[in-house]
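Feature annotations, courtesy of Swiss-Prot:
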type: DOMAIN; residues: 13-200; note: domain 'FHA'
type: MUTAGEN; residues: ARG104 to Ala; note: Loss of ability to ubiquitinate RIPK3. Loss of interaction with RIPK1, IRAK1 and RIPK3
type: MUTAGEN; residues: SER121 to Ala; note: Decreased phosphorylation by ATM in response to DNA damage; when associated with A-127
type: MUTAGEN; residues: THR127 to Ala; note: Decreased phosphorylation by ATM in response to DNA damage; when associated with A-121
type: MUTAGEN; residues: HIS313 to Ala; note: Loss of ability to ubiquitinate RIPK3 and NBN. No loss of interaction with RIPK3
type: MUTAGEN; residues: CYS336 to Ala; note: Loss of ability to ubiquitinate RIPK3 and NBN. No loss of interaction with RIPK3
Amino acid sequence: MFSPDQENHPSKAPVKYGELIVLGYNGSLPNGDRGRRKSRFALFKRPKANGVKPSTVHIACTPQAAKAISNKDQHSISYTLSRAQTVVVEYTHDSNTDMFQIGRSTESPIDFVVTDTVPGSQSNSDTQSVQSTISRFACRIICERNPPFTARIYAAGFDSSKNIFLGEKAAKWKTSDGQMDGLTTNGVLVMHPRNGFTEDSKPGIWREISVCGNVFSLRETRSAQQRGKMVEIETNQLQDGSLIDLCGATLLWRTAEGLSHTPTVKHLEALRQEINAARPQCPVGFNTLAFPSMKRKDVVDEKQPWVYLNCGHVHGYHNWGNKEERDGKDRECPMCRSVGPYVPLWLGCEAGFYVDAGPPTHAFSPCGHVCSEKTTAYWSQIPLPHGTHTFHAACPFCAHQLAGEQGYIRLIFQGPLD
């Protein structure tokens with residue numbers, strides 16, 4: 001979980017606030033992680049604070065005056081109320097916080113570039129033709145530089161001119177204390193799990209976060225003009241396992257503390273080798289099955305285990321029970337005669353998605369990603385935003401919508417006959 005430098009010199013390790021992991025990727029982007037575009041992003045304490053906090057409010061601005069203020073070499077948020085009036089809130093440097101920005105833009109203010117997740121996509125080209133719904137400057141996370149290093153999330157990010165513009169059509173309003181606030185077009189949704197991110201976790205309620213970090217119930221649809229009700233007892237403070245939805249991609253927030261209890265990639269590799277050492281066999285061909293190495297996680301191997309999703313019986317690939325008159329991938333299991341999809345099994349390699357370090361005994365349906373029982377049980381009950389107003393459970397390793405009664409199955413391996 002840690003870079004070699006950190007393992008060798010723990011005293012020199014910079015403070016890690018946490019990590020953001022994009023749901024739908026199994027350890028890296030399909031074509032590999034490059035620069036600021038990757039499947040996970042670690043937030044470390046910066047050498048020098050770059051956080052900002054609100055200061056002066058300019059209320060009755062003409063568009064020209066608003067432009068003059070926002071052209072200053074400091075951060076500002078502009079709320080356009082009408083063609084004649086704009087409220088500009090200036091932001092000043094905050095030496096106690098670090099700011100990290102997330103969005104689709106590749107411009108320099110964005111620390112973590114996020115593109116739309118296409119379920120099961122094998123290459124970045126699969127995602128390019130889709131019209132993106134992720135904002136170019138989607139959100140910002142502000143981390144306290146001093147213990148306990150609290151992280152808070154806010155909708156919208158500052159652009160290259162250090163501005164955030166909320167146009168006439170954006171939902172915005174004046175708060176009871178005379179300040180301004182607003183929502184971005186497609187919104188930033190957050191869900192904090194109950195009982196943290198552990199094997200006892202339960203899903204929380206999805207909320208929308210405003211530009212100023214206030215918490216609201218969801219709008220009727222993603223981009224509706226009318227905001228939801230303010231939820232005053234909840235905050236924008238991220239906790240281990242919080243989910244952040246940017247309308248096109250969902251991110252999992254893991255704290256440094258939470259990650260220290262997560263299985264390492266080495267541990268997952270040891271579990272893989274343990275399964276393979278037991279020499280599971282195909283009940284039809286009697287050939288030994290083996291999960292391919294984590295590096296080869298998207299090319300079907302000849303020894304790869306396959307599973308009948310209706311019953312969980314694990315086989316090697318064979319043509320038994322493959323009747324042409326059946327639609328699609330449905331096959332009859334030779335062991336119990338149940339008919340259903342027959343798919344290859346893949347190990348879940350993204351350790352940050354695991355809620356425990358249990359053995360890989362269960363698989364998500366219909367994709368065949370394998371992980372611990374508690375991890376499949378957890379993700380199968382999490383409703384993830386899909387489109388503009390629907391929610392469904394999905395596999396965290398590939399973003400495929402889960403199917404079947406539970407969304408996952410217990411795997412039944414046959415050991416060697418000798």
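Including glycine, each Cβ sits where the backbone N, Cα and C put it.
Original residues throughout; no substitutions modelled.
Residue pair HIS313 (mutagenesis position) / ARG104 (mutagenesis position) shows a Cα separation of 42 Å. Summarising the environment of CYS336 (mutagenesis position), the number of other Cβ atoms within 10 Å of its Cβ, over all protein chains shown, is 12.
Restricting the average to the domain 'FHA' (13-200) gives a pLDDT of 89. The local packing around ARG104 (mutagenesis position), expressed as other Cβ atoms within 10 Å of its Cβ over all shown chains, amounts to 19.
Distance from the CA of ARG104 (mutagenesis position) to the CA of CYS336 (mutagenesis position) is 48 Å.
A simple way to gauge crowding: the CB of HIS313 (mutagenesis position) has 21 other CB atoms within 10 angstroms, across all the protein chains here.
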